[in-house]
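Novice: Dumping what Swiss-Prot says about this protein:
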type	residues	note
BINDING	Gln140, Leu150, Glu217	chlorophyll a 3 binding site
BINDING	Ser160, Glu176	chlorophyll b 3 binding site
BINDING	Gln168, Arg179	chlorophyll b 4 binding site
BINDING	His249, Ala258	chlorophyll a 6 binding site
MUTAGEN	His105 to Ala	Decreases binding to chlorophyll-a
MUTAGEN	His105 to Leu	Decreases binding to chlorophyll, more chlorophyll-a than chlorophyll-b is lost. Causes a strong decrease in LHCII complex stability. Complex stability is reduced further; when associated with Q-102
MUTAGEN	Gln168 to Ala	Decreases binding to chlorophyll-b
MUTAGEN	Gln168 to Glu or Ser	Decreases binding to chlorophyll, more chlorophyll-b than chlorophyll-a is lost. Causes a strong decrease in LHCII complex stability
MUTAGEN	Glu217 to Ala	Decreases binding to chlorophyll-a
MUTAGEN	Gln234 to Glu or Ser	Decreases binding to chlorophyll. Causes a moderate decrease in LHCII complex stability
MUTAGEN	His249 to Phe or Leu	Decreases binding to chlorophyll-a and chlorophyll-b. Causes a minor decrease in LHCII complex stability
Amino acid sequence: MAASSSSSMALSSPTLAGKQLKLNPSSQELGAARFTMRKSATTKKVASSGSPWYGPDRVKYLGPFSGESPSYLTGEFPGDYGWDTAGLSADPETFSKNRELEVIHSRWAMLGALGCVFPELLSRNGVKFGEAVWFKAGSQIFSEGGLDYLGNPSLVHAQSILAIWATQVILMGAVEGYRIAGGPLGEVVDPLYPGGSFDPLGLADDPEAFAELKVKELKNGRLAMFSMFGFFVQAIVTGKGPLENLADHLADPVNNNAWSYATNFVPGK
C-alpha cells in the first residue's frame, strides 16, 4: 500500500531540471523555466579550442604589440580583439545590448552597401533600370511621377512615402518580432543567430565553421558601417554615387580626394 502510494505520488509530481512541480503549475513557473533555459543557451560560450579568434590567446587589436586586455574581455564572443578604451563593455547588461545592436547594424550596413554600389555598377555596364545612384533613386518618390521599382512601372509604382514607411514597418517588424520573441513556440534560443528558417543553407551546422563565420560577419559588417558613413558624406559633399566618386578619384587623384573636397566644400552648393 505504501509502495503504491509513493509511486502514485511520483507519477503525479513531475519534475523539471530536478525541481518538483505542482500538478497544475502556474504559467509564471513555466515561463520562468523557459526563460532560464533560453538564457543559459544564449550565454553559452561559442569559443572553440584552437581558434585564433577566441579565448585568451586570440588575435588582438595591435597583434603582438597589444597591451593587456580588460578583464571583462575574455574572448568569449566573436569580434573581441581586447580593445575597449571607453569601457563600453564593462557592464554585462550594456555589453549584451551593444553586442546585439552591432550585429544587427552590421547586417543592415552590408545590405545597404551592396544596394548602394550594385545598381550603379550595373548602370555603368549598360543595364538600364531607372535612376542608379542610391540617394537619387529614393528621392524620386517625392517627384510628380513617383518611384518605379527597378525602373519598371508595372512592378511597384510608389507615390506615397507614408505607404512605403508603413509597408517596411509591417514587413521588417514582423521578422524582427519573430526573431526577438524566439519564434511562435519559443524554439529560438539565440535571437542573434536564430537558425532554422533563417539559415536555409545550414551554415551553422558545423560549430567550428559557424564560430569563424560569426567573426567574418562582424569584420565585414564593421567595414560596411564605415562604408555607409562614407557614402553619406560623399552624397552630401559631391552629390555623386560611390562608383562615380571612385572613377573621378582614379582619373585625377590630385584634385579629387577627401582633402580637396573638405577645403572647398560649401554647404548648400
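The backbone N, Cα and C atoms fix where each Cβ goes, and this holds for glycine too.
None of the listed substitutions appears in this model.
On this model, are these features tucked inside or out on the surface, and what's nearby?
Specialist: The secondary structure of Leu150 (chlorophyll a 3 binding site), as reduced to three states from DSSP, is helical.
In this view, Ser160 (chlorophyll b 3 binding site) is surrounded by 12 other Cβ atoms within 10 Å of its Cβ, with every protein chain counted. The secondary structure of Ser160 (chlorophyll b 3 binding site), as reduced to three states from DSSP, is coil rather than helix or strand.
Within the same chain, no residue at least 6 positions away in sequence has its Cβ under 8 Å from that of Gln168 (mutagenesis position).
In this chain, no residue six or more apart from Ala258 (chlorophyll a 6 binding site) has a CB-CB distance below 8 Å.
His105 (mutagenesis position) falls within a helical segment according to DSSP. His105 (mutagenesis position): 16 other CB atoms within 10 A of its CB, across all protein chains.
According to its DSSP assignment, Gln168 (mutagenesis position) is helical.
Glu217 (mutagenesis position) falls within a helix when secondary structure is assigned with DSSP.
In sequence order, Lys240, Gly241, Pro242, Asn245 constitute the residues six or more apart from Gln234 (mutagenesis position) in its chain with CB-CB distances below 8 Å.
Same-chain residues at least 6 positions away in sequence with a Cβ under 8 Å from that of His249 (mutagenesis position) are, in sequence order, Asn256, Asn257.
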Novice: Could you tell me the maximum Cα-Cα distance in Å between the residues recorded as binding chlorophyll a 3, namely Gln140, Leu150, Glu217, rounded to a whole number?
Specialist: 33
Novice: I need the nearest neighbour of Gln140 (chlorophyll a 3 binding site) among the recorded positions His105, Glu176, Arg179, Glu217, using C-alpha distances.
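Specialist: Out of the listed candidates, the nearest Cα belongs to His105.
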